[in-house]
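If you check Swiss-Prot, you get these features:
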MUTAGEN   ASP246 to Asn  Abolishes phosphatase activity
MUTAGEN   ASP246 to Ala  Abolishes phosphatase activity and abolishes coactivation of the SIX1-DACH1 complex
ACT_SITE  ASP246  active site, nucleophile
BINDING   ASP246, ASP248, ASP474  Mg(2+) binding site
MUTAGEN   ASP248 to Asn  Abolishes phosphatase activity
ACT_SITE  ASP248  active site, proton donor
MUTAGEN   THR250 to Ala  Abolishes phosphatase activity
MUTAGEN   THR419 to Ala  Diminishes phosphatase activity by 24-fold
MUTAGEN   THR420 to Ala  Diminishes phosphatase activity
MUTAGEN   ASP474 to Asn  Diminishes phosphatase activity by 70%
Amino acid sequence: MQEPREQTLSQVNNPDASDEKPETSSLASNLSMSEEIMTCTDYIPRSSNDYTSQMYSAKPYAHILSVPVSETTYPGQTQYQTLQQSQPYAVYPQATQTYGLPPFASSTNASLIPTSSAIANIPAAAVASISNQDYPTYTILGQNQYQACYPSSSFGVTGQTNSDAETTTLAATTYQTEKPSAMVPAPATQRLPSDSSASPPLSQTTPNKDADDQARKNMTVKNRGKRKADASSSQDSELERVFLWDLDETIIIFHSLLTGSYAQKYGKDPTVVIGSGLTMEEMIFEVADTHLFFNDLEECDQVHVEDVASDDNGQDLSNYSFSTDGFSGSGGSGSHGSSVGVQGGVDWMRKLAFRYRKVREIYDKHKSNVGGLLSPQRKEALQRLRAEIEVLTDSWLGTALKSLLLIQSRKNCANVLITTTQLVPALAKVLLYGLGEIFPIENIYSATKIGKESCFERIVSRFGKKVTYVVIGDGRDEEIAAKQHNMPFWRITNHGDLVSLHQALELDFL
């Protein structure tokens, strides 16, 4: 049994010998292989260190060829039996768990890896050592390795470890499990920022919640105004162009009606024109005095409605009596005997802020329905008066409204009003002429106290220098202020200027 196997190995391991000596090969056909090997006396013995395990195949199957070995290797040497070591191979699967386990133990996709790819997943150090050896049980090794590395409860083990190789599904499951516990104490912590206890009992959170609700109801107008300012500032940051309008003789005809200059310029009946102007003036002061506290605020004029909002403490004004609070806009009352009643004092400024807050509420409520401030008779009278003025002025306001509405329709543009009229009468005038929807109250400025140029500076500081400003007016004040700030100025002197302005806006020149 040993001799035929040695004969086969000799033929495989000596291919060159048969090529170099053909006559010897022919002669060997008549002789037995065992005799040819035994008569070889020229063999020089070599030490066992000259041979590696790669030269000796330990495979039990003779028909599977090993890697060709050196032609100087002979199976008849005595060291052959001592170099065959099979025990290290038998314990190989247990020894490889130290480096075979880490690449696979943390993976949750074990079922997706085929068994035939086990060798590709062995570390580089192990592959280097395997390449120099010829293991007889590669397939068995791969199967044993996967069986040792993938227990049936691999998902549970991986979920409990804090491995960086967690899958997205497992991470999402862990987040959903921990999220409720992380969010539960948050409301109590936010409600009690000044509480010394880290985790207040639930019995303490209920009264504090009621206190928060009450505090929310009594929230100061300063904070409300700040939030409104923040909301408007976010909208202002998106603006690209701001149109600064004058009111009288630009959008509406009012002052020239009172003086009769309009009737003289356009050949109208002075009596009718002046009478219409006086009637409109009467309505303006009626609304200003009755609903907008002009009697109290005439001597306390402001440039903008929010100028005194910082003095408002947010008191509920539902049942507040403005007629009996002792406020005097012309100066302090000597009967108080303290600084709180003096003009500019804390109490006086607070009452002043109350009035401007109420003015804003009334304006916002009636900006699209000024008739709600008037009796039915006065409402009808206002409608007739506006129609008469529109006829007398040849649709001046209607022509200006075309440009105003076109600008308002643009998302990146805004209309801002700067007038030399005091703030409260200007608000009444805007409401009565039906311009409340065009000009929000925060976009209305009075230049009575500080002048047009200073108003322009405030507007530039609000909207920024990156915005393009276009000034539209009829007077020298607007023109000079526009030149000071390098703003283009569009002069309005007649109907043709309004028509040209609308055409320029339609063609996107402005």
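Yeah, the Cβs are placed from backbone N, Cα and C, and that goes for glycine too.
Cα of THR419 (mutagenesis position) to Cα of ASP246 (mutagenesis position): a span of 6 Å. For the mutagenesis positions listed here (THR250, THR419, THR420), the lowest count of other CB atoms within 10 A around the CB belongs to THR420. The mutagenesis positions close to ASP474 (mutagenesis position), defined as a CA atom within 10 A of its CA, are ASP246, ASP248, THR250 out of ASP246, ASP248, THR250, THR420. Taking the Cβ of ASP248 (mutagenesis position) as reference, residues of its chain lying under 8 Å away and at least six apart in sequence are, in sequence order, PHE254, HIS255, THR419, THR420, THR421. Within 8 A of the CB centroid of the Mg(2+) site residues ASP246, ASP248, ASP474, the other residues of that chain are LEU247, GLU249, THR250, ILE251, THR419, GLY473, GLY475, GLU478, ILE492.
Annotation for ASP246 (mutagenesis position): spatial neighbours ILE418, THR419, ILE472, GLY473, ASP474, GLY475, GLU478, ILE492, criterion Cβ-Cβ under 8 Å with sequence separation of six or more.
According to DSSP, ASP248 (mutagenesis position) sits within a strand segment. For ASP474 (mutagenesis position), the number of other Cβ atoms no farther than 10 Å from its own Cβ, over all displayed protein chains, is 18. In the three-state DSSP scheme, THR419 (mutagenesis position) falls into the strand class.
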